[in-house]
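This report concerns only the one structure given below.
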Amino acid sequence: MRKYVLFFISGNNDSQIWATTPNTPRVIARGGLERNIHTRTLARMVNEDAPGTSTPAAQSRLQTTASPFHRTHLTQMCRRGDTNASLLRDFTRMIRDTPRNFSKNTQHGNDRDFGDLERDPDVDLLLSKVCLECVYVEPKEGAIPKANKIFISNFLSDMYINLVSVTGEVMKIIPIWKNAETTRKNLLEKGKHEPCVVDCVDAAFVMKSGITVVLGSDFTTAMFGGNERIAPIFIKEMSNQRVGRKFRLFSFAENRIFAVNEMRCIVVEIPETVTCKSATELMRTCFLHLDRDLSRKLLIKWRSVKRDVDTERLDLDRKEMIDVAIFMLDNVGVRVTNVVAQERADSPEGHGGKQMRPRMSDSEVLSMMRQFFEEMTFRPKSEVITEDGYKCHLSVELDPNGEGFVHTQDLLHAFHSQCEDWSINTMMHSILLELIPYAYLLAKVMNYRAFEEYYVQLFKHLLSQIAIEFKIPPEIHEKFVGAIHIPKPCWSLNNVIAHIICERTTPETMESIPKFISKSSVRLLTILAVGRKFIGMGTNIDMDCERWLGKDWKRRIGLSGDILKSFRRIMNGKSSNSAGRASQLIELFEIGSITIDFMVLAVKVLMLKFQTDAFAGAQSIEPKKCIYATADEMISIAHLRWKNDIRMHNVQLMLNSSRPILIATNILRKNEDDNMKELQDRFLTQTSYRTFSQPFGRAFLDFRTAVPSLLTSIYIPRLNVGGMIYPSRVTCDPPTTEIFKLCTEWGNFYNSLASALRIGSSETVRIDNEWIVMVSKNIKSTAVIGGMTLGFGLNGHLAPFNMYHAHQMLSTFDKFHSVALLIGLSASNFTTCDVQIHKILATYLSFLMGPTPLEIKLDFTIQTAAISGLGLLFADSGNMTIAKKLVNEIGRAPNRDEEPVTDRNAYKLSAGFSLGLIMLGKGNGSASTVIPFKQNIPPMSQRLIYMMNGMRRDKCVFLPQVAPPVVNDVPNLPFSNGGMMTSSQVANHVKESEYINIHQSAEPAAIALGMMFMKMNNEFIANALALPGTITELERLKPDSMYSRVLAQCLVMWDSIEPTHDFVKSLIPPVIREYATAALHFGVPIRRDEDGEEVHEAINDAEEKYWAEIVDKGTVSQTFLYAVSAACMAIALKFSSCGGPNEKNIVNTAFRIIEYYTKIVMPDGKSNKDMGSIRMCIYSGAYTRTSCLSMLITAMAILRVGTGDLEVMRYARLLRLCDKPESDWIATGKKHFEQMVAHQALGILMLGEGRYAFKKDDLSIALTIISTFPTIPQSVSDNSHYHQPLRFLWSMAVEPRLLVPFDIAESCVVEVDVTIVMKPKDGNEPIVYKEKAPYLLPPLEDLQSISIGGGNYQLVHISLQSEDQVKVMKDIMTIGQGRVMLKRYGVDSSEMKIKEATTLYDDTPSLMSMFNNEDTAVELDEYEIQCMMEKIDEGINLNSSDEYPNVQIELSCVRDVTERTTMDLAQLQKRSLKLLSESLDLWQDEVNVSNTINGLADAVQDMQI
């Protein structure tokens, strides 16, 4: 016991005053009980002599009186501790802080447990009675005088209320533990446990030691354990009667108390029960197994004889643990004596003179030196071997009185339980060897053969070095054996673990574990059972635990309160698998990495595997804050994905429109007479086709790669259409013609649109209306504002747009503003059917607006944008009212109000797109459930077929009547004139007959029909869409419409799409295939000459003339190419961005098929083509060949989206550079389309800088078809046949899929393995394959799980089996930018660990030296050892634990651990290796290592010890 004395001087002797001055605490409004206690206490116990209470009336109310005296902080603390107000502190905290339904045997931070006292419904009244009757009210019979202090103490889990009365010099100790009813009896009915009254001046409770220090009335200090006296404490400063009366005791820290008077403060340190960890664990285990009353007596007895120990002693841990073991044995009647070695031999006499001590012998000097060097090198100390060869001698006797014999069995189970706990903790193996002899001799004395044989089997070498002498008379031994219980089976923690990890064990065959296993081991077994899916897989967790652990499973695991709630939450969590639950239990049970590191290898490997495999589905990975990748990060990602080239940089240069156009004058001017200015203007006009089309591709490349600054405007790169003359480097202004200015306006529109698409979507970036208005305010060009607005709308940022600003922009009737808002607002409200947006669109559509007195002339481009927005707003809604009106718009004839009708084709095509979006995959919709009118109206599908093939207009167009119905005509008809117009409504410029104009209605009708029946496999619709089977019928069709019909047929018969030549040919009419072979010689094998060169047949004029009279070769060629391009587009749409080994093979096959047909339409001289391909290109015409080539290259790009495929990139560059700009680009009329498709293909390959891919749902497929529809515009401003702003609808059909592993510590992108598990299809097994990340994932809906990491990084597992998990993964891809945060393992290789360990020695120990040592010697020759270790190395090198780096390190250390195992632990190590081998059998990939380690265990077993 230590004490520290502090002195302080006061100017006044005011101890009596400040000791009784009340200091009212803050009243916490918890309830009536607490307020009642505080109020009544302060009202009754206030001191009449204290300041502030001069009048009696003041005694009945709460008062706070400040002390007039100045004290130090220590004095104030002591003062507060002795005031009347703080007398209630401990007790009121118990009332306030104790939760309801408090479970029994629960230890909290303050080591106070109220059991089920709080469960009693009358607990408040009971506690109130305790307070008021025992503390606060007037004395009565059996009560003590007025109490000055109250505190709670506990001793061996029993709780007591201590009431100290300074005036009466007594302390009353009331037991309150057991349960509520017992407590009530003790307090009210004078039950068995009577309160104890002790003479006491003051007392304080020491929390850590669990004792109460009492200052008696005779001024002696004593220790109490609960209500029993343990031993006295001598404190010199308090032994004087005159001085001791003035001391007051206060708790301080965990094992210290304050003794304070007016002049000094003494800090007394109470010694701990035991000092070392091993002794503490052994004593706790013994007390848990022994009877409660016996444990109480033993603890009091131990504390009474406990003395200070020498903490500097090196073998303190070992000695104190042995003392505890001998003490426990002695108190159950088994007396064990450690026979001390004989006295040291006399040393020879010295060389005369006086000697202070005898001279040491040579053997003693050698022993002392060896001990010194072993301590310096941190080696374990060698045991002292006596002359007879034994390490120690133990003498065993039995108490002849037989006291404690009945508790012997409990003590044996306590020793055995502690030995088993230490056997799985390698750090405690040395202490385990000290306890084993005492457990063995106890089992031998008790004649428990099973336990005796168990210890001999495991520790035969150790027990052979210990001499045990039994000095037990037979009659006493018979009395002893008769007193003990029948022996119970010997159990082993190793066997329990082996049973759990055995492959053949199932939840049904799992055996219940012995009840003697400690709480820490039960927790470990629970983690292993949860990891093995034995617990937690059913719906009733309590039943599983009760079946395995018994009815008291909560107590055995140590669950109560918040820990029990957390345990249930973990086990009932649906987002985690077994490994995830096991990892969470490791954290809940506070099993740290250091504890795991000292477990035996088998358990350690399983725990590390659980931690590595742990995940909570998508719950284990939460999307981080959206921080878009910086330029350096994107460069690093591109470098990791494409290590050997700079393809990303090349694509960026090809899509850069801000550089001036280089004009080489030496090439342009071919003779001196040419006008250089005219040549420059013409050259700039032609090259502007490329510049104006670059934003179409740059929108793909930069898609959602930036976050705007809210303080600055959006960055829009300059659209540079000027030139720079070479070599003079003089700038050249662009042409000033009206056509060029119009193209420049539309070019700026698409340029700003592409810049706006750089901003992230509304899911990741929030942009408000004010910022959009601020950005637009400083821009003068309406085209730039319109393109920017449309880009914001496509990204979803116009959903919260202020309608006031929208109407303000629309009221200008500017076409750029109108087009942008009508499409942008609809895109931001995609599929929502918003009423407000519907009203805006209806304003621009006469068939929705109806007759109006306003005569407003609207641009047809604006009306086209409105009808396109209508499809986006009502997409996938099946609105039959709007759908029927759109059908009429496709088929009706132009009227006088719509002249001139320059954009009529685009309007009808957009109406077809909108109709397809609204009725997507719904067929005829709800038409079958509608009551028919008296007039027979065909189904919607039939009307579209009429419009596609041709029919009278009154059979498919049913316009609502405008004028009042004619009398005596067909009454009450909703339609009049059969869709025909009156003479006043017929247009002047265009006269259409009574039949449908299929040249304008065929394409929209076909594409709408295909979308309506998408993936429905309706053979009737598919046959209607199929190309006719005769040349005559084919010649009636517009060639462009063939592409729409074939593609629509593929959409309907989606399941029949296959990447084969047979599928492509099945879509071509047989007559076309026959004529292509006969008339064009297409597909005829090329003959080769003797040298192997191709021999192309010359065109025979007679044959050509013959076939020209028989068939139109142009029809054959165009039909063939359009059918092929549509079939290839369908293949690309279905198999785009698919993953998995099988899918990759399918994608590669599909690519080769598309490439095969692409080479047919390649420009002349760019590929080796046969004569049939050349003839087909000649007869099909330039436009057909351009359209088909563009679609085939687009199909290849869609198939390889986001991959940066070099082959597709070469085809796109070929299309981009097939004609030189100095040729006549203007006259061809198709260069803008070619350049646009080339740039689109380049952008698709690098979509979002490689982060995005196309989605696979029906809406996304439809939007992709609309944005890539092969209608050839003449220029960037040409919207007559196709509304070009629809080219950007693909932005709503893509999703991020790039998985980016991100090193948290280094804040950089790293390359790791990613294992992908595909969902099983058609009843097959799941497909597993491995790739390198960063990696573009397949569609998330097709994945079952993803595992990313391994090697030096943690392995993160993401499950995608439920919709919630897929949603979280999509959030990771969008909000988190695809980043998966990985932690790098700070582990070294096994060689590094061994190297660091051997640096402690002067000489690196060799294998043979370790085995030749007396502690590790085995009788194996060097060759056998070498073969065994080489086999281990070979097996470890063959394992596949790269995904578990910590496990890999532990397996690599098996050899090192085995070499350094002492002979005393050889069998224990052999058992551990066997367990490790069984644990590795759980991994299919670790068979080699398991067999190798199993062989090592057999070799260790065969060692002759």
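Note that Cβ sites are derived from N, Cα and C of the backbone, with glycine treated the same way.
When secondary structure is read from DSSP and collapsed to three states, Gly333 (mutagenesis position) falls in the coil class. Quoting Swiss-Prot on the mutagenesis of Gly333 to Arg: In ax102; results in sterility.
Sequence-distant contacts of Leu411 (mutagenesis position), defined by Cβ-Cβ distance under 8 angstroms and a gap of at least six in the same chain, are Cys286, His289, Leu290, Met328, Leu329, Val332, Leu442. According to Swiss-Prot, the mutagenesis experiment Leu411 to Phe carries the following note: In ax143 and or224; results in sterility.
What Swiss-Prot says about the mutagenesis result for Ser828 to Phe is this: In ax102; results in sterility. Sequence-distant contacts of Ser828 (mutagenesis position), defined as residues of its own chain at least six apart whose C-beta falls under 8 angstroms from its C-beta, comprise Ser762, Phe792, Gly793, Leu794, Gly796, His797, Leu798, Ala799, Phe801. DSSP classifies Ser828 (mutagenesis position) as helix under the three-state reduction.
As a published mutagenesis entry, Phe975 to Leu appears in Swiss-Prot alongside the note: In ar104; results in sterility.
Met1196 (mutagenesis position) carries a helical DSSP state (H, G or I). Met1196 to Lys appears in Swiss-Prot as a mutagenesis experiment; the accompanying note says: In ax76; maternal-effect lethal.
The Cβ of Ala1197 (mutagenesis position) has Val1208, Ala1212, Gln1240, Ala1241, Leu1242, Ile1244, Leu1245 as same-chain neighbours under 8 Å, each 6 or more residues away in sequence. Quoted from Swiss-Prot, the note on mutagenesis experiment Ala1197 to Val is: In or170; maternal-effect lethal.
According to DSSP, Arg1297 (mutagenesis position) sits in a coil region rather than a helix or strand. Record note (Swiss-Prot) on the mutagenesis of Arg1297 to Lys: In ax78; maternal-effect lethal.
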Whole-number Å distance between the CA of Met1196 (mutagenesis position) and the CA of Arg1297 (mutagenesis position)? 19
Enter the number of other CB atoms within 10 angstroms of the CB of Arg1297 (mutagenesis position). 26
Pairwise CA distance, Arg1297 (mutagenesis position) versus Gly333 (mutagenesis position), rounded so that it is a whole Å: 74
Secondary structure at Leu411 (mutagenesis position) (DSSP, helix/strand/coil)? helix
